[in-house]
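*Asks:* First the structure, then my questions, so here it is.
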Amino acid sequence: MRVLYLLFSFLFIFLMPLPGVFGGIGDPVTCLKSGAICHPVFCPRRYKQIGTCGLPGTKCCKKP
């Protein structure tokens, strides 16, 4: 029975996703912490999209 707990813990750690592997920014707090802005529809001129701000159509934009 103890072996099952050990097995489950190893599987959990092994299958846990790594940060940064599945894309960039996905919420407004992370966007603002990275020094970017949330902007609807498209990024302004001279800004580059680095993620989304959680809502559909809202982009996280940062100056390159």
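Glycine residues also receive a Cβ, built from the backbone N, Cα and C atoms like all the rest.
Heads up, here are the entries from Swiss-Prot:
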| type | residues | note |
| --- | --- | --- |
| MUTAGEN | Lys33 to Ala | Loss of PIP2 binding and loss of liposomal lysis activity. Decrease in fungal cell permeabilization. Impaired antifungal activity |
| MUTAGEN | Arg45 to Ala | Loss of PIP2 binding and loss of liposomal lysis activity. Decrease in fungal cell permeabilization. Impaired antifungal activity |
| MUTAGEN | Arg46 to Ala | No impact on fungal cell permeabilization. Impaired antifungal activity |
| MUTAGEN | Tyr47 to Ala | No impact on fungal cell permeabilization. No impact on antifungal activity |
| MUTAGEN | Lys48 to Ala | Loss of PIP2 binding and reduced liposomal lysis activity. Impaired antifungal activity. Decrease in fungal cell permeabilization |
| MUTAGEN | Lys59 to Ala | No impact on PIP binding and liposomal lysis activity. Lack of antifungal activity. Lack of fungal cell permeabilization |
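Help me see these features in their spatial surroundings.
*Replies:* Long-range C-beta contacts of Lys33 (mutagenesis position), restricted to its own chain and to partners at least six residues apart, with a cutoff below 8 Å, are absent.
Of all the Cβ atoms in the protein chains shown, 5 others lie within 10 Å of the Cβ of Arg45 (mutagenesis position). Under the three-state DSSP scheme, Arg45 (mutagenesis position) falls in the coil class.
Cβ environment of Arg46 (mutagenesis position): Lys63, Pro64 lie under 8 Å away, each six or more residues apart in the same chain.
Cβ environment of Tyr47 (mutagenesis position): Ile37, His39, Cys61, Lys62, Lys63, Pro64 lie under 8 Å away, each six or more residues apart in the same chain.
Non-local neighbourhood of Lys48 (mutagenesis position): Cys61, Lys62, Lys63, Pro64, each in the same chain, at least six residues away, with C-beta under 8 Å from its C-beta.
A C-beta separation below 8 Å, combined with a sequence spacing of at least six in one chain, links Lys59 (mutagenesis position) to Cys38, His39, Pro40, Val41, Phe42, Cys43, Gln49, Gly51, Thr52, Cys53.
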*Asks:* Please state whether DSSP places Lys33 (mutagenesis position) in a helix, a strand or coil.
*Replies:* helix
